[in-house]
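I have placed the structure first, in the form of structure tokens, so that the comments after it can refer back to it.
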Amino acid sequence: MSRPPPTGKMPGAPEAAAGDGAGAGRQRKLEALIRDPRSPINVESLLDGLNSLVLDLDFPALRKNKNIDNFLNRYEKIVKKIRGLQMKAEDYDVVKVIGRGAFGEVQLVRHKASQKVYAMKLLSKFEMIKRSDSAFFWEERDIMAFANSPWVVQLFCAFQDDRYLYMVMEYMPGGDLVNLMSNYDVPEKWAKFYTAEVVLALDAIHSMGLIHRDVKPDNMLLDKHGHLKLADFGTCMKMDETGMVHCDTAVGTPDYISPEVLKSQGGDGYYGRECDWWSVGVFLFEMLVGDTPFYADSLVGTYSKIMDHKNSLCFPEDTEISKHAKNLICAFLTDREVRLGRNGVEEIKSASFFKNDQWNWDNIRETAAPVVPELSSDIDSSNFDDIEDDKGDVETFPIPKAFVGNQLPFIGFTYFRENLLLSDSPPCRENDAIQTRKSEESQEIQKKLYALEEHLSSEVQAKEELEQKCKSINTRLEKTAKELEEEITFRKNVESTLRQLEREKALLQHKNAEYQRKADHEADKKRNLENDVNSLKDQLEDLKKRNQSSQISTEKVNQLQKQLDEANALLRTESDTAARLRKTQAESSKQIQQLESNNRDLQDKNCLLETAKLKLEKEFINLQSALESERRDRTHGSEIINDLQGRISGLEEDLKTGKTLLAKVELEKRQLQEKLTDLEKEKSNMEIDMTYQLKVIQQSLEQEEAEHKTTKARLADKNKIYESIEEAKSEAMKEMEKKLLEERSLKQKVENLLLEAEKRCSILDCDLKQSQQKLNELLKQKDVLNEDVRNLTLKIEQETQKRCLMQNDLKMQTQQVNTLKMSEKQIKQENNHLMEMKMNLEKQNAELRKERQDADGQMKELQDQLEAEQYFSTLYKTQVRELKEENEEKTKLCKELQQKKQDLQDERDSLAAQLEITLTKADSEQLARSIAEEQYSDLEKEKIMKELEIKEMMARHKQELTEKDATIASLEETNRTLTSDVANLANEKEELNNKLKDTQEQLSKLKDEEISAAAIKAQFEKQLLTERTLKTQAVNKLAEIMNRKEPVKRGSDTDVRRKEKENRKLHMELKSEREKLTQQMIKYQKELNEMQAQIAEESQIRIELQMTLDSKDSDIEQLRSQLQALHIGMDSSSIGSGPGDAEPDDGFPESRLEGWLSLPVRNNTKKFGWVKKYVIVSSKKILFYDSEQDKEQSNPYMVLDIDKLFHVRPVTQTDVYRADAKEIPRIFQILYANEGESKKEPEFPVEPVGEKSNYICHKGHEFIPTLYHFPTNCEACMKPLWHMFKPPPALECSRCHIKCHKDHMDKKEEIIAPCKVYYDISSAKNLLLLANSTEEQQKWVSRLVKKIPKKPPAPDPFARSSPRTSMKIQQNQSIRRPSRQLAPNKPS
């Protein structure tokens, strides 16, 4: 039966319903967008947008715009409320600062509510906008938020305020790998583990379609179990469809940057994920060696080494690195076309370096790490460095005069992993009371759950800690067992070496005794010579005495004359000085008088100013009293306003309560209406059911009555049976009547309910009318109050205008007071300045007197020193002669040794001739053997023919296999198309619900086809397996044929055996001859080594003597210069020169400069720092001493020739970017010639000089392309040459270190000056020096620049070492970091 339409609906109701359905669908889509955390318009983004708009518009200048002011009035309060409800920095307690960078810092924090520990990263909005790059943090936030990888540090939430962005991340208490490498000597086993984890972490990032571009140990953090996670994704970039990246700037850390990324600067950068694998190679090298492979103190040095990596990559000899590790490093540090990992991670995973028994690529994260951090608590930060508090003022955005939009770039940054906003399902249409109860119950349950979860997590943590301790104890036990075994083996080795050493000791003692005899013999000779010298000296003295007796009288006369002259000269000088002092005294007295007069004038002015000041102060007091009265009036007015505002707020609250009551009434009304409609529906349903049942009963009754009548007519005889039937019918009728009664009672109940609902509706209508009346009354009251408020605001505006006028007057008066104060200060300053002038003049007078006395004393001391130095110089000359004679004797010995060597070589040649004869015999034997081999080759030909036949069979077999493979491929393609069709049909199913039956039939058909295809595929796979087994059988058959030996004729076998015997005999003879030869060679080699050692010792002694001579020469030069200065002073004093004529240059004469400077230790300032040396610059040499004692003993550390100096200059940040920023203004660089240091033991390993393919030659320069991220200027056009993120392409000369734009070279501009340094790299050196202050650095540079020869020194082809860079031989120390065997629980 068709149901009648509802009475209250319009004719077009179905169309409206359809429209509502479409609208609901769009609303759901919109809701999905708002709920989706990855959507740009999610709830957090919308709230951020509103918040940032209010922050950017809430300024006085912008509020003048009426629209902006209205917007702020509307949303300002609600935005403040949102800020109060949202997460903020105050929700966390800061434990410690664990990191600081250019944009902010990382803090270790504890959440106040949950008591959980996190790492919170703060990024300054001002710094990011100031440096014109605010996009890098988006990639970092998105990766950490949506990665869901165990290899990436997780982001729990991100929020912001007006100053900072906050990222709350998981805390990694193990610190970074830089900390681990600084505390431990990393063995290869550990390096294998950490490299494998880095590879897996990078693979996870690459699988997201990103390239990291800044892989380094600083960005590798360790969790509490010691496993690795990657961090700092600010440099990440999205790959295109081909897996490549387009970038015009070189991004990354200089030591870890790849060549292709370096080449991208200023050009079309196009590279792939292989740039990350380069960084992995650098990281592995650093772990095993202790330094990066392309380390240099300057940026240009590192970049040039990276570009020339084929020549510059070398492994140090003092560190043991396995062949597999070297191969892997070389495979990573190659050109990108051949680099390992270019074709996928599986390439790297299959490397032999990673093979081990402890872990594999699938379970590495479940295995125990090499170092598990020992933590005292959940806030243990011992693996992080202590960072000083930043006491500097935090910079903020200035107040704008127009709209700037500083907050707009950060809209959408807010994120929560567990987003509670809009997380619940839409609210059910039930009573509010039930919902509140349910929510309260759910909150209580959640609290209990949370407490249980916390308890569980603590228990789990405790369990994990115990398991870790057990694991660590097991690993320690294993380590100790291994160490024990190693110690046993080491002990055995030591014992064997001890025996060898004892034998060598006995030999050395024997040699020592022989050398002692020789030394005694030499000593006797020396004593005899000394006796002869003494006798000669006695004779000389006798002769001198005779001569002196005749000359004494003349000398006395001369001495008296000299004394008279000296006394006269002294008298003259004293009279001159007395005259000078009188003049200066008169001048000073005049100056004092002038100053006194000036002082009086100033005092008078001061008195006048004080009177003016008093007047102004009185006026100021009067104004202040007026101001206070105004303030009182204002406060009274503000109190009235506050009262009115309170009344308004009360009325507004009443309004709100009225609105809420209205809303509740409307809600109840709706609910009742809904109930009414439901009841009506039920009633109509019930009526329909009842009518239907009645009709059915009536029909059954009519049928039964008809049957009854027929039965009465037919069967009158069987009354008894009929009576029983009637009884049954009557019972059925009774049951039916009961049912009818029940239905009627139900109907009455429904009607009663309807009446009650109608009564309630009428009551609610009455209530509604009453509330509307109340609302109207309240609105009228509100209008009256608004008029009062307007009147009061007008009054307030008038008062503010009056106040502004008063304030302007006050400002004028305060300005006048300030000007008077300023003039008073100036007068006081002038007075102080004049007083200081007076004091200085008095001091100068006293100093002049002291200088005169000191000069007299120095004259006497220098005379004594001169006499002593003359005596020493004669002694040194005699010593030099003796040394020269000894040197000549040693050269003779060397010649004799060379002759012996030639004799040995002649003997060796004769032995070689004998060897050739034996070899000819062997050749004749080989001829006979070749005949036998020819016969053997005939047999092999037959064998090859058979092999060819087998190959043809194999080729046919392969063809058949390829055909079958093609059919399988075609089937697989059909299978793919079928699966794609299934996916398409599934999508259509969702869109077209009406055609569901048709699509299901098609799907079932497709599934049948798919099953049949799978069956066909299975058949073909079986065929493939059978083909493979046949193939393996064929290969095995081939191997049998190949390995089968062919029968050889018996007649030729005996000849071969005979010849083999003869061959063996010859081999034995050859062996014996070779052994004899090697023994002789060893013997002669030992003698040669001993000779070379002696020569080296002698040359070292000669160098040291030469260095002492140089230092003595410089001392003599100093004394001569001092003498000359004294003579000049004497002459000038006799002539009567003024006191201000001769000006000393910093306390040193023009030719000499000395002081303390620092040199870099092992050319690595980052690791080993600087060492202090006392440096003296004479007219010819630069002498370096370890201490002043060495200087007194004439024992220099290093000597350089000034003639060979090329260039001296102060360094920039790019030259020594590893040095501390405070040290850079104190460092300068010396470039000098170095024509042969081969005979000297090198203190540092010499860096190999690579090809100059990457240099750009221009005007004598050797330019290297670079980028500057630090402040630097172009030395050609003086424009900025740097940028923090996108620097312009630049060039730097590797010789003179001039810096310029690359555009000058490209445009062929003539701005660039020629190179100041012309030298061959193989015969040149540079030296960095650190002065005590910037003033000293400037002094050293200016003085050394003057000493550089105008023409560059020509390299001497015959010179052995000019200049000498003679350094004392120091013990070879390892470059590795100091080892650490203790657990990693250390103070950072």
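Every residue gets a Cβ built from N, Cα and C, even glycine.
A quick note: this is a predicted structure, and the numbers were derived from the prediction, not measured.
Swiss-Prot lists Ile98, Gly99, Arg100, Gly101, Ala102, Phe103, Gly104, Glu105, Val106, Lys121 with the feature ATP binding site, giving sequence analysis as the kind of evidence. Residues or ranges marked as domain 'AGC-kinase C-terminal' in Swiss-Prot: 357-425. Per Swiss-Prot, domain 'RhoBD' is recorded for 979-1047, and the stated evidence type is sequence analysis. Annotation comment: Swiss-Prot describes 1150-1349 as domain 'PH'. One mutagenesis experiment named in Swiss-Prot is Asp48 to Ala, and its note says Loss of kinase activity; autophosphorylation and dimerization. Among the mutagenesis entries in Swiss-Prot is Lys121 to Ala, noted as: Loss of kinase activity. For the published mutagenesis Lys121 to Met, Swiss-Prot gives the following note: Loss of autophosphorylation. Among the sequence features in Swiss-Prot, the mutagenesis site Thr414 to Ala is noted as follows: Loss of kinase activity; autophosphorylation and dimerization. As a published mutagenesis entry, Trp1170 to Ala appears in Swiss-Prot alongside the note: Increased activity and autophosphorylation.
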I'd like to confirm something. Which of the recorded positions, Arg100, Ala102, Gly104, Lys121, Thr414, has a Cα closest to the Cα of Asp48 (mutagenesis position)?
Thr414
Local backbone state of Thr414 (mutagenesis position), from DSSP in three classes:
coil
On the Cα atoms of Ile98, Gly99, Arg100, Gly101, Ala102, Phe103, Gly104, Glu105, Val106, Lys121, which are listed as binding ATP, what is the maximum pairwise distance in Å?
15
Please name which of the mutagenesis positions listed here, Lys121, Thr414, Trp1170, is nearest in space to Val106 (ATP binding site), Cα against Cα.
Lys121
With DSSP helix as H/G/I and strand as E/B, how many residues of the domain 'AGC-kinase C-terminal' (357-425) fall in helix, strand and coil?
3 helix, 2 strand, 64 coil
Which has the fewest other CB atoms in a 10 Å radius around its CB: Arg100, Lys121, the listed recorded positions?
Arg100
Could you round the CA separation between Thr414 (mutagenesis position) and Arg100 (ATP binding site) to a whole angstrom and send it over?
22
Stretch-averaged pLDDT - the domain 'PH' (1150-1349):
78
In sequence order, which residues at least six apart in the same chain have a CB under 8 Å from the CB of Ile98 (ATP binding site)?
Val106, Gln107, Leu108, Ala119, Ser381, Phe384, Ile387
Inter-residue C-alpha distance, Arg100 (ATP binding site) and Lys121 (mutagenesis position) (nearest angstrom):
9
Hey, how far is Gly104 (ATP binding site) from Lys121 (mutagenesis position), Cα to Cα, in Å?
8
Per DSSP, Asp48 (mutagenesis position) is which: helix, strand or coil?
helix
Taking 10 A as the limit, how many CB atoms besides its own sit near the CB of Trp1170 (mutagenesis position)?
17
Sequence gap of 6 or more, Cβ distance under 8 Å: name the residues on the same chain that satisfy this around Ala102 (ATP binding site), in order along the sequence.
Glu127, Arg131, Met1284
Count the other Cβ atoms sitting within 10 Å of the Cβ of Val106 (ATP binding site), across every protein chain shown.
21
